[in-house]
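Take a look at the structure set out below.
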Amino acid sequence: MRRLSSWRKMATAEKQKHDGRVKIGHYILGDTLGVGTFGKVKVGKHELTGHKVAVKILNRQKIRSLDVVGKIRREIQNLKLFRHPHIIKLYQVISTPSDIFMVMEYVSGGELFDYICKNGRLDEKESRRLFQQILSGVDYCHRHMVVHRDLKPENVLLDAHMNAKIADFGLSNMMSDGEFLRTSCGSPNYAAPEVISGRLYAGPEVDIWSSGVILYALLCGTLPFDDDHVPTLFKKICDGIFYTPQYLNPSVISLLKHMLQVDPMKRATIKDIREHEWFKQDLPKYLFPEDPSYSSTMIDDEALKEVCEKFECSEEEVLSCLYNRNHQDPLAVAYHLIIDNRRIMNEAKDFYLATSPPDSFLDDHHLTRPHPERVPFLVAETPRARHTLDELNPQKSKHQGVRKAKWHLGIRSQSRPNDIMAEVCRAIKQLDYEWKVVNPYYLRVRRKNPVTSTFSKMSLQLYQVDSRTYLLDFRSIDDEITEAKSGTATPQRSGSISNYRSCQRSDSDAEAQGKPSEVSLTSSVTSLDSSPVDVAPRPGSHTIEFFEMCANLIKILAQ
């Protein structure tokens, strides 16, 4: 689950009413499609042409609070350049003093997730067609140094002709390697073993694993790794053993096993998949066009000029990046994007101009078991640019670094905040966990392992989602020692372990102070408990122990 910022009022100077609806630029905003970290996604309609778009609204205050201004400014320009038939396009960015509106491609077919839930598994031919489209989009972004890291059927949309469109490319670029699990609010069913175990990973290989899970879902209508008990689910993923129905083609089984290799070094690459016999069958040429742009020594003058105009830089800067083969530099990425866009538009012209849909989904099979529950949300993209969003930071202050985002696992409630925290304290006491009250809505909890005598630690924090709903967020704090040493927190000596009455009393005092309801119920934690901490490495899996604590607590609270 995610921490949701309050929906703030936007400046009236840039926003107008149109027949009772909000108008941004030439777009009239309609219903809300989803809610994400920085704001909402709404459907929009161009007042002149009538074309529908999806408008993602990024809240400026939320962006500043997460210290990602620089990342968003540098990435938006390149995401605007992304032009691939199977990736959701970003058309325009409109700014107001309080919000940023990203005008994106709207598709009417809904999520692939919903389609599978409604219709069940697809036949092999249709599964291959959609998987080829998805992998083409993944390959396109990997070649331009962007990794998705949260691929799943919820992030694959379907257009009116039942073609796949990948959404939310670019989100992961605002996060450091190895940190994405703590920021992801999606289901862990699609996560690679190295992600859920907290090991470092380069990036592309986790997209391969997730693509393999999607392929399995297309073919079988279920997931290869699934369990209601999260620790058991994690064990299944890390073991990499999954059931293969008898109706599956042996050729596709071999591909699935190669893509779902636990060892990332043995896992299939995109090149391996493209060379697989099952994948190559009926493969449209436009999905993987020849790519001479990287090996060519010739410079495209038109592309060079366009990069200079968009980034307000000199030709020498761009040429320096190209000649030094610094492909990760935003200037080089933009140059190659422009080259690729031109080539793909030429080679896929028939695709863009097609007026008749491909063969419809004709499979009559249905889901044999329900899909894992998910939280409905849309994640805000974070593309690269140099000048598009300078107004985000008029003082152009330098940030000290990206604040570490948190992964949210929790439960929702419509009870009063003090009642929620009182029940939490009772549950903790019943489980014989130890806890400390950091503030009325933030607890730090630990459990002693009777076998190893080591402690598993977690934090519980309450947030307000909307006017009636609250989110109790669970977070592992096994990294507290590292944070303290790195200076991200100021350790102070802990007092005695807090009891239930202190939690309830503090909560009542906080309510009496009249805290504003539109923000989270507590401020950021700035100190850590330094009472006897375990500096020595602990055996076993911290992640599994954390989820066991979560499961035990949720079980008590649900009684």
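From the backbone N, Cα and C atoms, a Cβ is placed for every residue, glycine too.
Note on the domain 'Protein kinase' (27-279): mean pLDDT across this stretch is 84. Annotated domain 'Protein kinase' per Swiss-Prot: 27-279, in sequence order, evidence recorded as sequence analysis.
The Cβ neighbour count for Gly39 (ATP binding site), using a 10 Å radius over every protein chain in view, is 25. Feature annotation from Swiss-Prot assigns ATP binding site to Leu33, Gly34, Val35, Gly36, Thr37, Phe38, Gly39, Lys40, Val41, Lys56; the stated evidence is sequence analysis.
Neighbour density for Asp150 (active site, proton acceptor): within 10 A of its CB lie 25 other CB atoms from the protein chains shown. Under the heading active site, proton acceptor, Swiss-Prot lists Asp150.
Listed in Swiss-Prot is the mutagenesis experiment Thr183 to Glu, annotated as follows: Hinders activation.
Experimental mutagenesis at this site is recorded by Swiss-Prot as Thr269 to Ala, annotated: Hinders activation. Note on Thr269 (mutagenesis position): other Cβ atoms within 10 Å of its Cβ, all shown chains, come to 14.
Here Swiss-Prot notes a mutagenesis experiment, Thr269 to Asp, with the remark: Retains activation ability.
Under mutagenesis, Swiss-Prot gives Ser496 to Asp with this note: Retains activation ability.
Swiss-Prot lists Ser496 to Ala among its mutagenesis entries, and the accompanying note reads: Hinders activation.
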Please determine which of the binding-site residues listed here (Leu33, Val35, Val41) has the lowest count of neighbouring CB atoms within 10 Å.
Leu33
